[in-house]
Structures are given as C-alpha cells and as structure tokens.
Amino acid sequence: MAELPVTELPGDALCSGRFTISTLMGGDEPPPAACDSSQPSHLTHGSTLYMRTFGYNTIDVVPAYEHYANSALPGEPRKVRPTLADLHSFLKQEGSHLHALAFDGRQGRELTDGLVEDETGTNSEKSPGEPVRFGWVKGVMIRCMLNIWGVILYLRLPWITAQAGIVLTWLIILLSVMVTSITGLSISAISTNGKVKSGGTYFLISRSLGPELGGSIGLIFAFANAVGVAMHTVGFAETVRDLLQEYGTPIVDPINDIRIIGVVTVTVLLAISLAGMEWESKAQVLFFLVIMVSFANYLVGTLIPASEDKASKGFYSYHGDIFVQNLVPDWRGIDGSFFGMFSIFFPSATGILAGANISGDLKDPAVAIPKGTLMAIFWTTISYLAISATIGSCVVRDASGDVNDTMTPGPGPCEGLACGYGWNFTECSQQRSCRYGLINYYQTMSMVSAFAPLITAGIFGATLSSALACLVSAAKVFQCLCEDQLYPLIGFFGKGYGKNREPVRGYLLAYAIAVAFIIIAELNTIAPIISNFFLCSYALINFSCFHASITNSPGWRPSFRYYSKWAALFGAVISVVIMFLLTWWAALIAIGVVLFLLLYVIYKKPEVNWGSSVQAGSYNLALSYSVGLNEVEDHIKNYRPQCLVLTGPPNFRPALVDFVSTFTQNLSLMICGHVLIGPGKQRVPELRLIASGHTKWLNKRKIKAFYSDVIAEDLRSGVQILMQASGLGRMKPNILVVGFKRNWQSAHPATVEDYIGVLHDAFDFNYGVCVMRMREGLNVSEALQTHTTPEALIQEEQASTIFQSEQGKKTIDIYWLFDDGGLTLLIPYLLHRKKRWGKCKIRVFVGGQINRMDEERKAIISLLSKFRLGFHEVHVLPDINQKPQAEHTKRFEDMIAPFRLNDGFKDEATVTEMRRDCPWKISDEEINKNRIKSLRQVRLSEILLDYSRDAALIILTLPIGRKGKCPSSLYMAWLETLSQDLRPPVLLIRGNQENVLTFYCQ
C-alpha cells in the first residue's frame, strides 16, 4: 500500500484511544462529534478513510462497482481508483488530488453496489422521468411466443400433420426446435457475457464477432424485419379480405383490397409504436390473451361431440383408430415429402429473437433474455406438439363435406375410417376430389373449434403481434447500427426521442418499407429471401458463441453456463444447411448480400474496438504459430530479412519507413525502433501515448510494422536493448537499418562515436546492417523546423514520399564488391518484385581484372543464374584498383583534417591522454594503416558518379572498419565519400557473412 504522511492533530483533537488516525486533509473532513472510549478512535464515523480502506492511512481503495463501470451514476461524479503512479511514485502533497482519491461523502459504496445499473439504472424507487423497463415475462417470453406463433400454426400445422403423420410431424417440430433451442442457448450465453445495451441481434453479433459481420447482419436483419412487417400484415389483410368476400362486401377488388387493408393496418401499428414501448407492450399482451382464448376454444371444441356438419367434414372427436391411422405419413402433391413439410413448417419455429431485439428496454437483459427466450421456445413447442397430436386424433384425412354422404344400404363398398362412424367418403377419396378433411381443408382448426370466429381472432392476433414485433425490432436494431456509424448516410435515423430514446425516424423508415412491399404485393418472391436473412442471423449467433468459446479468451465469462460450443457450431452449420433446404437460390442471394456488406465494412475499416472474439482468435493464431516456429530449424531457403529500423518517431523519417516496408510488406518482420533518451522517471509517462500515436500513424500509412520504444541514458545503450529484446521467438530482427548521419562533421563527436558504436554492436550481435542515405535527408522534422519557404517544404514533401510512387524505367545499380552472404543481392530482388520497382532494370557491378573480364563476367552470370534472381546484366569494373584523382584525394584529406590528432611530433604520454579524451580522433598511425582502404572509397565514389548518376537506387557493399583500429570520424569520412555527390538514394548493405541465398533444393 502507498502510505500517506500523517498530519499533526491539534491538542484538543487527541482522544484517549491508543491509536488515532488523522484526517487526510485536516480541516476538509468533518471532525468526530465526540470521542467514544468504547471503541478505538480510528473507527469513528468522521473517518471516511476507514470506510474505504479498513482504517489504514492510505489512498488505496477497496473494490467498488463504479471503478469498472463505463459511466457514473446520474447526478454524481465518476469515481476512479488511484493510478499506479499515485500508489507507486513519490507522493506530492496536492490537497485536491488526495482529497478526490480518499474522501467519499457517500461513505464507501462498495462492491455490493453492483446491483445498481451504471447507465440505464434501475433504482428501487422509480423516478418520474425514468424509462419504461420490462421483465422477462412481458419483455421477452410473451414477445417471443407471439412472434413464433403465426398463421402456419392455424392454417398449415393440421395439413402438415395429415401429410407427414403425427410421428414425422413431431420429428419436424423437434428438429426445428432443436435449431432454435441451440440458438437460444447461444443467445443466452452471449447476452450474459457482460452488460447488454440496445441493438438486439446486431449488438450481440457485432460485439462478439466484430463490426464486419455484425454490421452486415445488422443491416439485413433490420431490413428483413421491416419486410416482415409487410408479410405479416398481408397475411392479416388476406384473412380480412376473405371474410369480406364471404359476406359479399368487397372494397374494390381482391388485390387492391389487400393493399388498402394492409396500409391501414400498418398505419395503426405505427401509431401504437410511436405511442411508446409501454403502449406497444400493452397491445402485445392483448394479442397474447386473444391467442390464449383461441387455443382454449380449439381444445374445448375437440371435446364437444361432432355435429352432423362437422362429421361431414371429417371431425369425429377423439378416437384411437383415427390417431393410429394419422401416425404414419400420406404424402400428396408437389410438397409431399419430409423436407418439403420441414421447409414449410420451419419458419413458424423462428421468431426467438424478438425479446433480444429490445434488449435496451429490459430491466436486466442478462436475466430476461435467457429465461424469457428459452421459456418461449418451451411453451410454443408444447403448443405445436399438442395441436398436432390432438387434431390428428380427431379428424380423418379425407371428407366430402356433404351431409348426404352418410352410410346407406347398397352393394357399393365403403373405404376409410369414416365408414365406422356412418359416413361414406369413398368416391371423393378415390377421385382425390374431397374438399374437406385434415389433408384438404386448411381451416380445420376453425371447423373443430367450439366457436370458429375465435380462431379467426387468433389468426388476427398472431399476424398483428408478429407485425408489431417486427416493426419494433427493425427500428431498434437499425437505431443501434446508425449510432455505430458503420455505413454512410444512415446516421440521421439513429436519433432517439423521449425517455426511452424511441427511434421515431427508424419507425417511419420501417413503415415506408412495409408500405412499399404491401403495395408491390409480390411477397411470395421476397419471403424466402427474408427467411434466409433470419437464418443467417441464427447461424452467426451460434458461430459467435462457438468462436468466443474456442478462443479461450479470459473475457469470455458468460454467467449462463448451459451451453456447448460444439452444439453452437452444429447450430451454425445446420442453419446454413436449412437455408439451402428451404430455397437454394434465396440462400445464395442472402449469403451474397452478407458478403457484399462484409467486404464494404472490411474496406472502410471503422475505428471501433469492441473486444470481439475475432481479435481473440487472431491472438490465439499468432501465439500458436509463433510458438510453433520454435520447432522449425533455420534454413537458408526460409531466410527472410527481418528489419529493426531506427526511425525514432516513424513520422519523422517517412521515406525510410516506406523504403523498408516495400521489401518487408507481407513478407517479413519490420520493427520501427525509437530510443527515448533521458531519465526513466521523466519519460515513462510518455510511453503509452507515444506508442499509440505512432502505431496509428503506421496503420494510416498502411505500413505493416511494429513500433517499439525504450528509455535509455544514451542512443547506443538504447539500441543495444532493442537489438537484444526486440522480436518474439524466431520472429526476431536480423538486420539493423539506420539512416546516414548527415551532420556528423558539425555534431558533437560523442554522438558520432555512439552512432558508429551502434554499427559495431550490430555486427557483434550478428546482425546485418543497412545504412540509407538520401540527398534531401531522411528526417523531415528538421526540415519543418528550419525551412520556411513553401518551395522548400514542397521539396521535402516530395522527398518524404519518393518511395510511394512508381520508379519508372530507371536502373537499380548493385555494386556487389564483396561477398557478404548474398544480402546485397536479396534486398534488390525483393524490391524488384514490387510493382513500384518492377519496371526498373537491375545492373550488377563487380570488381575484376582487365585481362580476365570475360571469364569473371561469365562466372558471376553463372552464379546469379543458379540463384534464380533474374539478374542478367553484369558489368565488371577493371579499373576499380586505380588511384583516384588527386583533387578527390585532397578533398578527402581536407574532410578528415579537423579530426586528426597530428601526433607525429608529440611524446607518448601526451598522445595517450589525447586518445583517451578524444577516441574519435585519427592518429597518424591509423591514417597510414587505413590509407589503402581510404583510397579505395575515394576511387569507388568516382566510379559511382560515372556509372550510376541517373539510377533510381544505388546499392553497394558497406565497408567495415575494424574495432579499435578505425576511429569513428575516419569511418564516417568513408561513408561520406561514397555517397556525398550522388543524386539517387544510396543503400549501403553488409550482411552478417552467412548465406542468405542458395542454389540447392534442400
């Protein structure tokens, strides 16, 4: 714990207790009312510090709900725990800061306060302006049951029972329920893995799988619900139209009657929605009661003895032989098959997302969604099984409906179960002309019921409740999608109104879509696509649960435990299979739309971070493959140039970053290293902000690289840390890339000594080394500070982006003067594979003797062909060993003159002291020992000017200065001489003298 100094108390504040804890801020806290000797003085009510930290004098705090919530409670400032710096670093006596950390007038709201919601809070006393919130029964179970029940229950389930038989019908029901139950378990797991806000299915998928899949599903799910409003409304309108025609009172004509009734109905539903969720919920309860009454009416009807009219239509109340006959299938018609019946029934098992879609209007979504959804699935399944079994026990498959078809004495045979009940339907049964019976009459439930109009009312309730649920779901899901701004031009519809933040604009948009499809009246074509959109949602919900489980992320901790990742995977696969079983072409369209929207979001790359399981999966894959690389032994064929680039802040040297990323992009590792020089205590607070900003800059520039920074006392020690600690396992840098130090002649000699020391350290650590020089320089920050003219700034901008543009039909000149293992050849080969450098011609220059030029050229060409690099143009330099021109030699001598010791006539003690104080200076002995190397660099600079003045890039072997024998100033003079007069960028490369190229296949 971080201890606070105890301020002295005035004498009159002292009590008789043995221990006394003073207040943190002296007069800022109220003094104790009195000293009570019956308890230690540090337990008095005046010490709020005790309430927080068990009486210890510390700013550390106990666990509290508010420390983990995203926002504060309404009307109260947000509480935060002390930072690590507050606890660990030197404590400053800043009264306001300490008081904010330690003093809490609420006397320690601790972990038990987690019962209070942090944003949509549900306090025990409801405030006047508090939004309406629903429990699991009214908010989820009833809503899901109403959305699951539909016209198929009333008009198609008896027919499916007649076709498939009771046994296979139960199998169809249970298979459908298995899919929805697995999805319900997945929803329950996802919805209990953290606080769920508004947005329903879209929110669950997007926060689990990320914005890419979540955004695409959210958009099509909202659209599917909007069209679902039209589908259910048209179902209601068709029933009303049939009633009008039955009583001879049509409005206009059959098609326009549907349009008129549909538009009027959806307008009424819109008005209910706009009235608020409270009124919408009351309407749903009313519809639920109507359906319950219709069910009771049906069950009572099955118990009433059949009238003559009902008997003529095939109803004879419960009989065992009818039940036995209807156990087995009797396939008829085009759809007469198991999968045909399954495809017709399955949509009636969907609708389980209705409760989750209003997650923002639930009191406790984590409790309401699992309990309400699973209970809705259970009770609707019971209702389907019960209706299938009861109606299959009461009604025969074929009946004429003619009351005159009673049994009469005569020679004609009588076939079928009806014969045993005094009815002869043999003729219509043989001719397949029966109009009634379980397999022929869709209104069988109405016929069986005690009062047929109540079944019609049930159909009305089922269709209207489903339409209302779809209208609310479409608007709520779309509102959340708009707020996340994953797609353009939709933010207008995200605004909420009133205490419940009702999506009024979303309601109006869903209303417009519904009216459009009602007027089009071509729902038979669009309905299969909509069904597949819902199945896409089921598949992705199940996959979300599976993926979150399989990644083993510590953040996946659902409080609902009754799920299985393998069951979720099965649910995802079977949902896709069912899509194709229902309508294969609609499945292809649905998947195509999802992929299109997915690719759009991937292309746009929205700046959101929801901690998705995709991110966790990426980490798992990266970790698994990184560990797996440890088992792979190094091989020349698998060599990759993995670069540690000393960029400092990457945006200071954009050209260097661009150049290296050209040959490492999608190929190998690139780390941008940054050494922050200074005392660690002062620089540590900068690290996190600096790293985040530079990583964003790399991402914005589309550079696939890592950023790594260290704090060190000087550059050299910092780079040593980077070279030893950067990377992971086999993914460690093997090349150090640095920019050329242009100001070496005017800079402090110690910095030059550090710079050359970095190169020596790289060779000691078995790194290859690349030194990059551009005539304009690499550090744009210097240019921004020194240049003031617009022309100069434009030139710097062009130089900083030179490697982002195509290099044209110039040349890449490689001076492969010394064999370093092949790195000098490999890097230009990798560059040439990129589009920007693909048009450049590569020329290879090697040293040689004038009398053996052809032989040496052929030998190098043969070697290059074995390397399969595609380099065919080779030039031998026979004059490389000639003496340089005198003027160039003189310029080199003038360059090193300020750095010479001139120790020829000085005593040994003086020379030793000078060398100790100025190790970068060059003695006369070192001049003489390195004279041949120095002249070689001068001569090579002349050759570079002769051959490569107009090249796009010059690559040559980096000379090596022996440690202790070549002072830093002399080595810098070599590099300066090689590159100072060249217009093209120059890259000096020296590998670690190990092979990186091979012509063997193993």
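Cβ atoms are placed via backbone N, Cα and C, with glycine included.
Taking a C-beta cut-off of under 8 angstroms and a sequence separation of 6 or more, Ser465 (Na(+) binding site) has the following same-chain neighbours: Leu146, Asn147, Trp149, Ala283, Gln284, Phe287, Phe288, Ile291. Look at Swiss-Prot and you will find Leu146, Trp149, Ala462, Ser465, Ser466 tagged as Na(+) binding site, backed by similarity to another entry.
The feature chloride binding site is assigned by Swiss-Prot to Gly351, Ile352, Leu353, Tyr538. Around the Cβ of Leu353 (chloride binding site), 28 further Cβ atoms fall within 10 Å across all displayed protein chains.
The ATP binding site annotation in Swiss-Prot covers Leu646, Arg653, Val675, Gly739, Leu778, Asn779. Residues within less than 8 Å, Cβ to Cβ, of Arg653 (ATP binding site) and separated from it by at least 6 positions along the same chain comprise Thr647, Gly739, Leu778, Asn779, Val780.
What Swiss-Prot notes for the published mutagenesis of Thr58 to Ala is this: Reduced phosphorylation by OXSR1/OSR1 and STK39/SPAK; when associated with A-53 and A-71. No effect on MAPK1/3 (ERK1/2) phosphorylation in response to IL18, with or without IL12. Substantial reduction in MAPK1/3 (ERK1/2) phosphorylation in response to IL18, with or without IL12; when associated with A-53 and A-71. In the three-state DSSP scheme, Thr58 (mutagenesis position) is classed as strand. The Cβ of Thr58 (mutagenesis position) has 19 neighbouring Cβ atoms from other residues within 10 Å, across all protein chains displayed.
One mutagenesis experiment named in Swiss-Prot is Ser71 to Ala, and its note says Reduced phosphorylation by OXSR1/OSR1 and STK39/SPAK; when associated with A-53 and A-58. No effect on MAPK1/3 (ERK1/2) phosphorylation in response to IL18, with or without IL12. Substantial reduction in MAPK1/3 (ERK1/2) phosphorylation in response to IL18, with or without IL12; when associated with A-53 and A-58.
Sequence-distant neighbours of Arg156 (mutagenesis position) (same chain, 6+ residues apart, CB-CB distance under 8 A): Ile344, Phe345, Ser348, Tyr442. Secondary structure at Arg156 (mutagenesis position), taken from DSSP and collapsed to helix, strand or coil, is coil. One mutagenesis experiment named in Swiss-Prot is Arg156 to Gln, and its note says Knockin mice display typical Gitelman syndrome features, characterized by hypokalemia, hypomagnesemia and increased fractional excretion of K(+) and Mg(2+) with a normal blood pressure level; when associated with S-210.
In three-state terms derived from DSSP, Gly210 (mutagenesis position) belongs to neither a helical nor a strand segment and is classed as coil. According to Swiss-Prot, the experimentally introduced change Gly210 to Ser is described as follows: Knockin mice display typical Gitelman syndrome features, characterized by hypokalemia, hypomagnesemia and increased fractional excretion of K(+) and Mg(2+) with a normal blood pressure level; when associated with Q-156.
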Quiz prompt | Greatest inter-residue Cα distance in Å for the chloride-binding set Gly351, Ile352, Leu353, Tyr538 | solution = 10
Quiz item: Expressed to the nearest Å, what is the distance separating Leu353 (chloride binding site) and Ser466 (Na(+) binding site) at their Cα atoms?
Solution: 12
Quiz item: Which has the fewest other CB atoms in a 10 Å radius around its CB: Ser466, Asn779, the listed binding-site residues?
Solution: Asn779
Quiz item: Under DSSP, is Trp149 (Na(+) binding site) helix, strand or coil?
Solution: coil
Quiz item: Which one is closest to Ala462 (Na(+) binding site) in space, judged by CA to CA distance, out of the recorded positions Thr58, Gly210, Gly351, Ile352, Leu646?
Solution: Gly351
Self-check item: Residue pair Thr58 (mutagenesis position), Val675 (ATP binding site) - Cα distance, angstrom, rounded
Solution: 36
Quiz item: If you count the C-beta atoms lying within 10 Å of each candidate's C-beta, which of the binding-site residues Leu146, Val675 ends up with the smallest number?
Solution: Val675
Quiz item: Sorted by position, what residues of the same chain at least six away from Gly351 (chloride binding site) have a C-beta under 8 A from it?
Solution: Cys144, Leu146, Asn147, Ile148, Trp149, Gly150, Ser466, Ala469
